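Asks: One structure, pasted below without further comment.
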Amino acid sequence: MSYVPHVPYVPTPEKVVRRMLEIAKVSQDDIVYDLGCGDGRIIITAAKDFNVKKAVGVEINDERIREALANIEKNGVTGRASIVKGNFFEVDISEATVVTMFLLTNVNEMLKPKLEKELKPGTRVVSHEFEIRGWNPKEVIKVEDGNMNHTVYLYVIGEHK
């Protein structure tokens, strides 16, 4: 069994979700993976509003999985959005063209070898709030949401070092 990260569940605000997908220029040709998908909001938005080919959430928490599956059904994207139950360190993400995450800097650090090994050149990696140390972001944006300022980092595999 590999490392099981403890990342507190904090939902990404809807405005930030949209900007994360926009900064990655998500389109109908993309396969989006959200690592630690929580209630499924990123994959649902990717499927519903960006019409992606496929959106996959990876989640380990049973309560969050139930919530995400209910939200997928409620939003009518059952055919294009799905949940994989598991530890994102162990789930194969090699088909992804976009990976989104709202984890912690130390977890991002531990994920670097997996991302570099499994993702193809050109795959976009979007991190909400926490950078991936040692990688050069292609773009960094600030997103205001109420009285909170959020930072979104875009990395592109093959251009990240």
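Cβ atoms are placed via backbone N, Cα and C, with glycine included.
Don't expect the noted substitutions in this model, because it carries the original residues.
Looking at Swiss-Prot, the entry for mutagenesis of TYR9 to Ala says: 11% of wild-type catalytic activity. Under the heading of mutagenesis, Swiss-Prot lists PRO11 to Ala and annotates it as follows: 23% of wild-type catalytic activity. Here the residue is the original one, but Swiss-Prot notes a mutagenesis experiment at this spot, THR12 to Ala: 4% of wild-type catalytic activity. Here Swiss-Prot notes a mutagenesis experiment, ASP34 to Lys, with the remark: Almost complete loss of catalytic activity. For the mutagenesis of GLY36 to Arg, Swiss-Prot gives this note: Almost complete loss of catalytic activity. The structure shown keeps the original residue.
Help me picture where these features are in the structure shown.
Replies: In the three-state DSSP reading, TYR9 (mutagenesis position) counts as coil.
Its Cβ placed at the centre, PRO11 (mutagenesis position) has 13 other Cβ atoms within 10 Å.
With a 10 A radius on its CB, THR12 (mutagenesis position) counts 25 other CB atoms from all the protein chains.
Its Cβ placed at the centre, ASP34 (mutagenesis position) has 32 other Cβ atoms within 10 Å.
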Asks: If I take the alpha carbons of PRO11 (mutagenesis position) and GLY36 (mutagenesis position), what is the distance between them in whole Å?
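Replies: Approximately 10 Å lies between the Cα of PRO11 (mutagenesis position) and that of GLY36 (mutagenesis position).
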Asks: If you skip the near sequence neighbours and keep only those at least six away, which residues in the chain come within under 8 angstroms of TYR9 (mutagenesis position), Cβ to Cβ?
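Replies: The list for TYR9 (mutagenesis position) reads GLY38, ASN61, ARG64, given in order along the sequence.
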Asks: What does DSSP say about GLY36 (mutagenesis position): helix, strand or coil?
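Replies: Assignment for GLY36 (mutagenesis position) reads coil.
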Asks: By a simple count, how many Cβ atoms lie within 10 Å of the Cβ of GLY36 (mutagenesis position), its own Cβ left out?
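Replies: Counting Cβ neighbours of GLY36 (mutagenesis position) within 10 Å gives 21.
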